[in-house]
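Engineer: Relevant sequence annotations retrieved from Swiss-Prot are reproduced here:
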type     : residues                                 : note
MUTAGEN  : Cys9 to Ser                              : Complete loss of phosphatase activity
MUTAGEN  : Cys9 to Ala                              : Mutant stably binds to the arginine-phosphorylated substrate
ACT_SITE : Cys9                                     : active site, nucleophile
BINDING  : Thr10, Gly11, Asn12, Thr13, Cys14, Arg15 : substrate binding site
MUTAGEN  : Thr13 to Ile                             : Strongly decreases p-Arg phosphatase activity and markedly increases p-Tyr phosphatase activity
MUTAGEN  : Cys14 to Ser                             : 6-fold reduction in phosphatase activity with pNPP as substrate. Nearly no effect on substrate affinity
ACT_SITE : Arg15                                    : active site
MUTAGEN  : Asp117 to Ala or Asn                     : Mutant does not bind to the arginine-phosphorylated substrate
ACT_SITE : Asp117                                   : active site, proton donor
Amino acid sequence: MPYRILFVCTGNTCRSPMAAALLENKQLPGVEVKSAGVFAAEGSEASVHAKMVLKEKGIEAAHRSSQLKKEHIDWATHVLAMTSGHKDMIVERFPEAKDKTFTLKQFVSGTDGDIADPFGGPIEVYRAARDELETLIDRLAEKLQTEQ
């Protein structure tokens with residue numbers, strides 16, 4: 001079964017594009033990845049620090065932000081939000097997505113918890129977010145490969 005993973009954060013310039021780039025970098029067969037934001041401006045690049053901390057891991061992030069739309073929801077098999085607030089907003093706007101929408105932490109480890117927004121912080125805060133995401137994306141990749 002192909003997986004179409006949609007990562008969602010606020011502005012689609014930090015957390016969700018980092019998560020998407022980390023998962024795409026694994027080049028898992030049968031896994032497609034997109035990202036969007038609940039309050040995103042269309043067409044912005046990923047933040048400078050987000051691109052820098054990905055580059056430290058050898059990952060180039062060619063990304064343009066996108067506002068979350070019905071087409072994203074219809075495309076996705078799994079909608080993975082960065083926070084419970086994002087998850088609640090997604091389900092409120094798109095009730096049909098309820099059964100496929102989770103926080104990333106909930107989906108990979110069954111625990112509640114948000115991924116802190118590094119927006120506007122120093123590069124160390126972005127590194128911490130990247131490292132947390134990297135651990136979660138490793139678990140996500142294992143889960144997807146096990147379920148295929």
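Including glycine, each Cβ sits where the backbone N, Cα and C put it.
Substitutions noted, but not modelled.
Let's see these features in context: how buried, what's close, how far.
Structural biologist: Neighbour count (other Cβ atoms within 10 Å of the Cβ, all protein chains): 28 for Cys9 (mutagenesis position).
Secondary structure at Cys9 (mutagenesis position), as computed by DSSP, is strand.
Around Gly11 (substrate binding site), the C-beta neighbours below 8 angstroms that are at least 6 residues distant in the chain are Gly37, Phe39, Ala40, Ala41, Ser44, Ser65, Phe119.
Proximity of Thr13 (mutagenesis position) to non-local residues of its own chain (separation of 6 or more, Cβ distance below 8 Å) is seen for Gly37, Ala40, Ser44, Glu45, Ala46, Ser47, Ala50, His63, Ser65, Phe119, given in sequence order.
A C-beta separation below 8 Å, combined with a sequence spacing of at least six in one chain, links Cys14 (mutagenesis position) to Ala46, Ser47, His49, Ala50, Asp117, Pro118, Phe119, Tyr126, Ala129. In the three-state DSSP reading, Cys14 (mutagenesis position) counts as coil.
Cβ-based neighbour count (10 Å, all protein chains) for Arg15 (substrate binding site) stands at 33.
In the three-state DSSP scheme, Asp117 (mutagenesis position) is classed as coil.
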Engineer: Do me a favour and check the Cα-Cα span between Cys9 (mutagenesis position) and Arg15 (substrate binding site); whole Å is fine.
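Structural biologist: Checking the Cα atoms of Cys9 (mutagenesis position) and Arg15 (substrate binding site) gives a distance of 6 Å.
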Engineer: Beyond Thr10, Gly11, Asn12, Thr13, Cys14, Arg15, what residues of that chain have CB atoms within 8 A of the centre of the substrate site's CB atoms?
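Structural biologist: So the additional residues around the site are Cys9, Ser16, Pro17, Gly37, Ala40, Ser47, Ser65, Asp117, Phe119.
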